[in-house]
Structure formats: C-alpha cells, structure tokens
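Copied over from Swiss-Prot:
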MUTAGEN   C115 to A  No effect on cell surface expression of MR1-metabolite antigen complex
DOMAIN    181-297  domain 'Ig-like V-type'
MUTAGEN   E226 to K  Loss of MR1 expression at the cell surface; when associated with Glu-228; Ser-230 and Ser-293
MUTAGEN   R228 to E  Loss of MR1 expression at the cell surface; when associated with Glu-226; Ser-230 and Ser-293
MUTAGEN   Q230 to S  Loss of MR1 expression at the cell surface; when associated with Glu-226; Ser-228 and Ser-293
MUTAGEN   I282 to K  Decreases cell surface expression of MR1-metabolite antigen complex
MUTAGEN   Q293 to S  Loss of MR1 expression at the cell surface; when associated with Glu-226; Ser-228 and Ser-230
DOMAIN    304-394  domain 'Ig-like C1-type'
Amino acid sequence: MGTQEGWCLLLCLALSGAAETKPHPAEGQWRAVDVVLDCFLAKDGAHRGALASSEDRARASLVLKQVPVLDDGSLEDFTDFQGGTLAQDDPPIIFEASVDLVQIPQAEALLHADCSGKEVTCEISRYFLQMTETTVKTAAWFMANMQVSGGGPSISLVMKTPRVTKNEALWHPTLNLPLSPQGTVRTAVEFQVMTQTQSLSFLLGSSASLDCGFSMAPGLDLISVEWRLQHKGRGQLVYSWTAGQGQAVRKGATLEPAQLGMARDASLTLPGLTIQDEGTYICQITTSLYRAQQIIQLNIQASPKVRLSLANEALLPTLICDIAGYYPLDVVVTWTREELGGSPAQVSGASFSSLRQSVAGTYSISSSLTAEPGSAGATYTCQVTHISLEEPLGASTQVVPPERRTALGVIFASSLFLLALMFLGLQRRQAPTGLGLLQAERWETTSCADTQSSHLHEDRTARVSQPS
C-alpha cells in the first residue's frame, strides 16, 4: 500500500473513531493540518499548456503545510507530515508548500476527498516568468493544478522556491534545486486561483453564476480579470476588467468590482441563459507577477413537453407522441401498454419523425405507434427520459376496441337524438301558453275599446235629446 493510501486510511480511521466515541461540538474550531497529495511532475521537456503523458512525468507528492481547516472534533488524532514516513526504494519528488501568504478555502475538500470516495488529480509543472535572467536564476517557480472528482473544486497554485544558493548540502539531481534535510523541495504559495465546481448545469432562460476566486501574497497587484468562452472550436471574450474598468461583451454579463478587492471574488453572472451561452468558460486572473486560470463547463438544459394524441379511429388506431422544446439532443422515448387488470409492458415498433430545431435552439420530435387495443381496451403511455428531468415524464391515453367505439358512437348519437326531441317538446309546450296570453291581451284591448265607444254614443245621444 502506497504512502498516500496509508495516510488516507489513518485519516479515515481517525474520523470514524472520533465520530463513534464523542459527539460533534456545536461550533467547529479552526486547526492547521498538513494536506498530503499524490501528484505527477511534468518534466521540463513536456509540452506546456497540456497534460503531460506518462513518459513525460515523474511521481511526486505535494505537502501543503499547516493549512487551516474547520475541525469538528474528528481531527484530534490526525498527525502532520513526517519526511521519514515517505522513505521508499523509489521515493517521489516531495514538494513542501507553505500557505502562510495566501488562503486555501477548499482545503477541506482536498483533505477529505479520499475518505469521501473521490479522487484528487494533481499535476505539478515548471512555471516560467517573463523576467530578467538574473532574477530567474535566484529562484524557481512551479504551478500545481488540483481537481477533485465528482463535481468538486479545482485549485491552481503558483509556488516559489527560496533563494537558490550553491552552499546547500543536499541537491536534487534532476531539478537542480536545493533540498531540505528531509529531502524535500521547499516552496511558498504566492498565488492561487480556484473554483468551487468544475461543471454547472442551468435551465434555459435562468441566471447562472460562475464561481472564480483568488488569493495573492502581499506585494502583488491585481492587473486584470478576463472571462472567455470556448465552444465548438470558437473562442470569444465574455467579460474583461482592467485597471478598475469593466466591459461586458456578452449582454447582461456582470462582475462585481467591489468583490475583487474585498473578497477576491471574480465570479461572473450571466442572466437570461440561451443555448449560445453553453460551453467552456475560462476565468483568467493576472497579477503584477503571476497569471493563472480556472476552467468551468457550463451546460444548458431545457425540459421537454410531452403530448399524446390519437391520430385516427381506424381499425388499428395510430398514437402520436409529440416531444417538444428539449435540449440537449439526447432523449429516450419508450412506449408501454397496460390492459385492464394487468401490468405495464414495454412495446416496440414505434417510428420517429425527422428532428426539428427551433430558432431558440431547442429540439422537437414525434414518435408514432400503431395501437392494438385488444378485446377489453388498453392504456398506452409515452414515457420520455431526458437529462433535464429528475424522473421520466409521461402521457397516457386509453384505446378501446372497434366494437366499443361503435357502441359508444351509437350511444352518443342516441343521446343527441333524445336531447333534440326533448328540446322540440319543450318548445311545443311553451307555444300554446304564449298564444293564450296574446289572445287574452287582445280581448282586453277590444273590451276596453268597446266600452269607450259605448260611453261616447250615450253622451252624444244625451246631447241631442236636450231642448234648445
């Protein structure tokens, strides 16, 4: 078993033992511990900017000395790194890195990665400065890139060796650098750039925040912050900040300048995400001496909408399942059939339409299936599985046999006929009543007119009979 595995086993035992024997305190305390990582050292001949191949790298270990981490009581039996514990027939190159000048906020993720079932990928390479030859000869610089698997953080460190002199007793044969009495290469971390997660997924139209933080040694000045997007072989500038001035190339992109100086936070916010925002984002921080970057993958997702319809009422009806508005492209469509009292069974034979893409970039497709209702009818379900869905999305419909459809048609037609008869009968019942009211009204009008005529005749008669 390797040294790093042994250290991890001891740490895991200490964590589990502490958890069983004593309760966790209500509030944790900070404790400085040594974080030991298995790494690879890229040889000087390796191509810069790319991961070195197995032939171009050597085994190495990185010891981050006395890193403050939050202790909940589980680190009581944890011991710091001892140089003699790594003595082997073929010992790795050991880099001791002091973190007194910077902060390592994700040190806990590095410390507990193995015990959490995650892996830490660590590669160390030479870091070259654009400086005078005299300055370069007095020291050496290295960059360590560490990534925690499973969506964990990613950290890049720039390490500087002490001033190189020829009076050192121990000397590394290949690095041409002095060694400590324990046989390690001593360095100090002067600059770090990190992100909390290396990959993010957001829904179409939502707002995304891409995390990017940094820490630098006293005496260094922040020169610029640059966010770039790489997608399908094309690169473009998204946001830049230089000398206190920010410029958003992508509409709506924001970076809080106040956070740069106070919290060393260079996170980028992107509102109203579109398909064009998907890709690999590069956060590059430049100081007066160093430059480092982090890479974040942004994935855009759109959930599908499912609609199931019956295309025709033929002897063997056709079902059409429309899946619309989803992204990315990969989608799985399954059909199931369930008879009354039975269990769902997957059916085959479905066909698919050509793929359609909207102006927004989302996809749509239709799946068709010839249904076999059987003697008692059956329920068909179209089920869609997509990365944007926590669980499959489905739509169901019941298909009845032809004879039941005929019976239902007869019942429906009979119902319409009865309703029509009832409506006509109701109209006929209301018609005489209305006619009687009209006749009564006419009779009253006639009677009133006759009465008035009679009174007028009597009045005229009376006037004629009076003597002159």
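Glycine residues also receive a Cβ, built from the backbone N, Cα and C atoms like all the rest.
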Mapped DSSP class for R228 (mutagenesis position), helix or strand or coil:
strand
Please count the residues of the domain 'Ig-like V-type' (181-297) that DSSP assigns to helix (H, G, I), strand (E, B) and coil.
9 helix, 67 strand, 41 coil
Which one is closest to Q293 (mutagenesis position) in space, judged by CA to CA distance, out of the mutagenesis positions C115, E226, R228, Q230, I282?
I282
Give me the non-local Cβ neighbours of I282 (mutagenesis position): same chain, 6+ apart in sequence, Cβ-Cβ under 8 Å, ordered along the sequence.
E226, W227, R228, L229, Q230, Q293, Q294, I295, I296
Secondary structure composition of the domain 'Ig-like C1-type' (304-394) [DSSP: H/G/I, E/B, coil]:
0 helix, 49 strand, 42 coil
What count of other C-beta atoms do you get within 10 angstroms of the C-beta of Q293 (mutagenesis position), across all chains shown?
16
Average model confidence [pLDDT] within the domain 'Ig-like C1-type' (304-394):
93
